[in-house]
Amino acid sequence: MPKRLSGLQKEVLHLYRASIRTAHTKPKENQVNFVNYIHEEFGKYRNLPRKDFTTIEHLLRVGNKKIATFSHPELTNIH
């Protein structure tokens, strides 16, 4: 039986999926750049302790702001 996810884990997963969905709204030739950036950003904090709630909440706020920025149609590429 799979382990149930906590509220923060669900929020992180939602942020990741929303980020990938946003990346797929960009031009085909630049989507890989966005997806690579997302993987790098999430990978940086992969080993963050699950009990470090304040850091996780801060990173969620920062991530949501980045999604809002990346969702603008004027932004077509990221390096």
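The backbone N, Cα and C atoms fix where each Cβ goes, and this holds for glycine too.
Packing around R61 (mutagenesis position) is summarised by its Cβ count: 10 other Cβ atoms lie within 10 angstroms of its Cβ, all protein chains included. Under the heading of mutagenesis, Swiss-Prot lists R61 to P and annotates it as follows: Abolishes the ability to complement a yeast strain carrying a deletion for this gene.
A helical conformation is recorded for G63 (mutagenesis position) in the three-state DSSP classification. One mutagenesis experiment named in Swiss-Prot is G63 to R, and its note says Abolishes the ability to complement a yeast strain carrying a deletion for this gene.
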G63 (mutagenesis position), number of other Cβ atoms within 10 Å:
20
